Amino acid sequence: MEGGGRGPNQTILSEIEHMPEAPRQRISHHRRARSETFFSGESIDDLLLFDPSDIDFSSLDFLNAPPPPQQSQQQPQASPMSVDSEETSSNGVVPPNSLPPKPEARFGRHVRSFSVDSDFFDDLGVTEEKFIATSSGEKKKGNHHHSRSNSMDGEMSSASFNIESILASVSGKDSGKKNMGMGGDRLAELALLDPKRAKRILANRQSAARSKERKIRYTGELERKVQTLQNEATTLSAQVTMLQRGTSELNTENKHLKMRLQALEQQAELRDALNEALRDELNRLKVVAGEIPQGNGNSYNRAQFSSQQSAMNQFGNKTNQQMSTNGQPSLPSYMDFTKRG
């Protein structure tokens, strides 16, 4: 039991002794890949005016770098350290395979990967196969470099994007016009450098054109509706004017009818008053006629009665003439009333 307890401690101590005193320092620093800053926002204007013919490929260090040595034999894989293994618990000796191998220092610089921006170098006519040279001066294919990955950047002739269609759409629609801050020539150059961005710009332009067409159609429909409403308002205003004229005419006629009615009422009142006056006079005459005693055959009495009767007839004729001159209908004379009485 004691030997099994000391085994793991001895293993840990032996690992600590084999550890280096200071961490390994890399001689060469890591170069930042051009694919990370190739299409930055600050230098996009310079990239659009980029001329591939100005590149000096002889000055590139990754083309003249010697190939790394190839390992002929594979290193034996280190067996994982097990604290609870039977060998360490029983013997207390650390097996040689359980020690981690020392890291080997690697001398060399980071080579830029062609997988991220290989489309750009394909347009320039530069591939990694042409610039991998051996010591004898012969050019041959290197097997130790990173191969191009179609999953990251795709081919230029893939179905997702077609530069020819972009160039045709640019030359057909937007030639001579500047939309979204970029002309057709610069967009064509951008299509060669960054196809995805050019495709996105074209999609935005098409979407803006469609929205503009929808806006124009909607504005035209609104204008037609406004014109229709204006015509209806004009027709209704004419009808309202006609109705107002009819109403004013009816009001005038109503006033005339009211005036005629008032005149008729006044005439009726005058007739009633005249009838009352005649009736009172008739009653008075009846009373007077009843109070006169009958004569004894004297001619004086008859002459007096005839003179009174002629005076009454003259009074009735005068009243009839006055009524006819005023436009009132003629009324029966007092003689008629006396005869009827």
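Every residue, even glycine, has its Cβ placed from backbone N, Cα and C.
Per DSSP, the secondary structure of the domain 'bZIP' (194-257) breaks down as 63 helix, 0 strand, 1 coil. Residues or ranges marked as domain 'bZIP' by Swiss-Prot on the basis of sequence analysis: 194-257.
The annotation that Swiss-Prot gives for the mutagenesis experiment S79 to A reads: Cytoplasmic and nuclear.
Recorded in Swiss-Prot as a mutagenesis result, S79 to D carries the remark: Only nuclear.
One mutagenesis experiment named in Swiss-Prot is K212 to R or T, and its note says Impaired VIP1 response elements (VREs) DNA-binding and altered subsequent transcription activation. Every protein chain shown contributes to the tally, and the Cβ of K212 (mutagenesis position) ends up with 10 other Cβ atoms within 10 Å.
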